[in-house]
Amino acid sequence: MPVRKQDTQRALHLLEEYRSKLSQTEDRQLRSSIERVISIFQSNLFQALIDIQEFYEVTLLDNPKCVDHSKQCEPVQPGNPWESGSLSSAAVTSESLPGGLSPPVEKYRYQDEEVLPSERISPQVPNEVLGPELVHVSEKSLSEIENVHGFVSHSHISPIKPTEAVPPSSPIVPVTPALPVPAESPVVLPSTPQANPPPVLVNTDSLETPTYVNGTDADYEYEEITLERGNSGLGFSIAGGTDNPHIGDDSSIFITKIITGGAAAQDGRLRVNDCILRVNEADVRDVTHSKAVEALKEAGSIVRLYVKRRKAFRKNHEIKLIKGPKGLGFSIAGGVGNQHIPGDNSIYVTKIIEGGAAHKDGKLQIGDKLLAVNSVCLEEVTHEEAVTALKNTSDFVYLKAAKPTSMYINDGYAPPDITNSSSQSVDNHVSPSSYLGQTPASPARYSPISKAVLGDDEITREPRKVVLHRGSTGLGFNIVGGEDGEGIFISFILAGGPADLSGELRKGDRIISVNSVDLRAASHEQAAAALKNAGQAVTIVAQYRPEEYSRFEAKIHDLRETMMNSSVSSGSGSLRTSQKRSLYVRALFDYDKTKDSGLPSQGLNFKFGDILHVINASDDEWWQARQVTPDGESDEVGVIPSKRRVEKKERARLKTVKFNSKTRGDKGEIPDDMGSKGLKHVTSNASDSESSYHEYGCSKGGQEEYVLSYEPVNQQEVNYTRPVIILGPMKDRVNDDLISEFPDKFGSCVPHTTRPKRDYEVDGRDYHFVTSREQMEKDIQEHKFIEAGQYNNHLYGTSVQSVRAVAEKGKHCILDVSGNAIKRLQIAQLYPISIFIKPKSMENIMEMNKRLTDEQARKTFERAVRLEQEFTEHFTAIVQGDTLEDIYNQVKQIIEEQSGPYIWVPAKEKL
């Protein structure tokens, strides 16, 4: 019997009667479920479905009404008419819908095997007694794991039952189970009528009433995410808990940071602001922060996370722009093969150019997703195709864009952002929160607007409380200040450290207090002691004061210039030559004689990497030297500052405690990270992103910080072609260009692995396949590998012998490794040509890689600074340039000059 409106009204009346009888406390959950079903019956969508059914039954199936003067319509046969029965039970399922409207479940299941549904459908939290069933295992291709990370991830995609979800194209909202059954959980449905609601999942898990943030269960979607713990953990950070609510009074455990390269980032489904409900079988709702951390630590190697997140709603809008002298006036990022947001091929607006057409119009905003330009669709296209479509437009351009929305409106903090720690040309990430929430009137927490876009006036200037949990590397930031009551400021945030992962501290913050210890008038030493002795959980009250910090920086800069240009009173004014000492050194800094007013006689200019023949080193303050060029020694003799003078002046300049600097030991020591326990942080492409930072703190026992000045060298003849290691921004482009332009001069070596050989692979061509893991671990401990890592429980590494094999064939072996590998090659008597690309500024980086946003350029610049600080003494040369072509030409020239057969290598003697 067909369902009519009067049947719906009768069912609604029965439900309301039944609800009125549920007055007991134990009936609360059932009452809530009934109220939700009642709201469904009263919704416009449900009424529209009834109208469609009546039209279907009365009009389309009535043959006489289908007759036309020109032709006769065939009657439409119902594929699956509504079953007979009373609606009093409200048993509406996807199988009980009209045949013409029921979702193509089997077809979608087939599609699900080919397309990861994580972006379209979020599976519900499964029943507690069921483990994850694997229907698809995501495995990266061989080419994608050539550069092995220590972070490992396999995506375990849980099955999506046919009655639990429908494709995005279907407007039908599945509702299950039949009511009234008290054991079932509330139905997840929109609480307000929607013209075209997205697919909604039915929550049939056994969780009790969940904790909500400014919304009801209908505002959320649920997902089970299975991660395989890598050697560096799960790759995300959390905040919240009953003892430290993250948002308002909500004690939920929130994801605050996705670490690039980690298990979560490679899986791609977990997002910032996701709320963790359960870790494996451990319920982490309404627990303390430490309990949540403990649950994650004890979860084992395979970790099932049950999360909820606010549903994403986007509002499409059309924009008409008139091209001006500056064109359309905005920049884009993203596209197939160049994802701006992990797992999303969409084209995003990353920059609005002041004075351009988009800026004048005011409707297009950073973070908007472009759907079409004129009649050209921009969904699932490459970056180049999108650029071409935008370029090939007339003066009048019609854009269709989706406005990203924010999750929380009434919060003034800037968002914690996802940063990419290995800056490549395709690194363009904005906060994944661009998926979520409502459009804010101003920049709000977890809005898609990155920190780089927010002006200083848009960041809260009020004091705020930040709780950090000290890691193995300390708190992860530097402080400066503390003289004459000027305050203590944060001058540097270490990428990947606790401060960076929290996302709540920034350069320019003034520290007001630490664990209730007032630091407003503290000296630098007092602030350092307070931070060092604060324990594991450190509560910091900070206030963003960029103007004060800028004035402080300017004062430090002026002081630095004064000190470097001043004459040191201890200098004798003339050289003492009673005991002449001659040696060859390599300069580890640039020196401009015009800026040194204390010179006793004519000075000698030099740059980093220059070889100097010191012909008189008897004076404590000044040496006499000649410059050594590829053509021989120069005739010009000049005065240079001695090692002692350089180090004394630099230590005076650096009279600050650096919480992220490591105390350098003897440079001749082998880095103690090549044992099997060290594999987790010895990765093959960490050169742009990772450095080995020890515990932050002051120098102990009066030990002075290592200062770069000169390195003693000897000339040596080599009978091999030197390996090449290029570090810094744009290194991958330079490496590729070298191999492409000179395939006969540059090559790569074959790595080793303990992974079993695949059918199409050839031993010695694709990999050197090692049958014994124990043997490879032993070789690693014996320093036979310059770098090694673990992926999917298999070891991968680059051996000294593989590099030597390429070198002995007369080719430069291009190595994509970290700075640590330079020292290991030197110990193996394979002296590499190591070149550091030093960016001039953030603007310089953005000019060479126009796809980067301001924030990404800043992060790239900071990584380059840390890289230079960590490995400067190992660099053969440092290059700078305004363009990539300029840098490439310098690199080629350096390689040609340093190829040998006579090269300068570090000497064993000390200065």
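Quick reminder: no glycine exception, Cβ is built from N, Cα and C everywhere.
Substitutions noted, but not modelled.
Here the structure is a predicted model, which means the values were calculated and not measured.
Marked as domain 'L27' by Swiss-Prot: 4-64. Quoted from Swiss-Prot for the published mutagenesis S39 to D: Localizes at the postsynaptic density. According to Swiss-Prot, the experimentally introduced change S39 to A is described as follows: No enrichment in postsynaptic density upon CaMK2 activation. Per Swiss-Prot, domain 'PDZ 1' is recorded for 224-310. Swiss-Prot gives this note for the published mutagenesis S232 to A: No effect on association with GRIN2B. Quoting Swiss-Prot on the mutagenesis of S232 to D: Partial loss of association with GRIN2B. Annotated domain 'PDZ 2' per Swiss-Prot: 318-404, in sequence order, evidence recorded as sequence analysis. According to Swiss-Prot, the domain 'Guanylate kinase-like' annotation covers 721-896, on the basis of sequence analysis.
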**OP:** On the DSSP side of things, how many residues of the domain 'PDZ 1' (224-310) fall into helix, strand and coil, could you say?
**Re:** 14 helix, 36 strand, 37 coil
**OP:** Over the domain 'PDZ 2' (318-404), work out the mean pLDDT and round it to an integer.
**Re:** 83
Subject >> Helix, strand and coil residues within the domain 'PDZ 2' (318-404) as assigned by DSSP >> reply: 14 helix, 37 strand, 36 coil
Original post:
S39 (mutagenesis position) has how many other Cβ neighbours within 10 Å of its own Cβ?
Top reply: 17
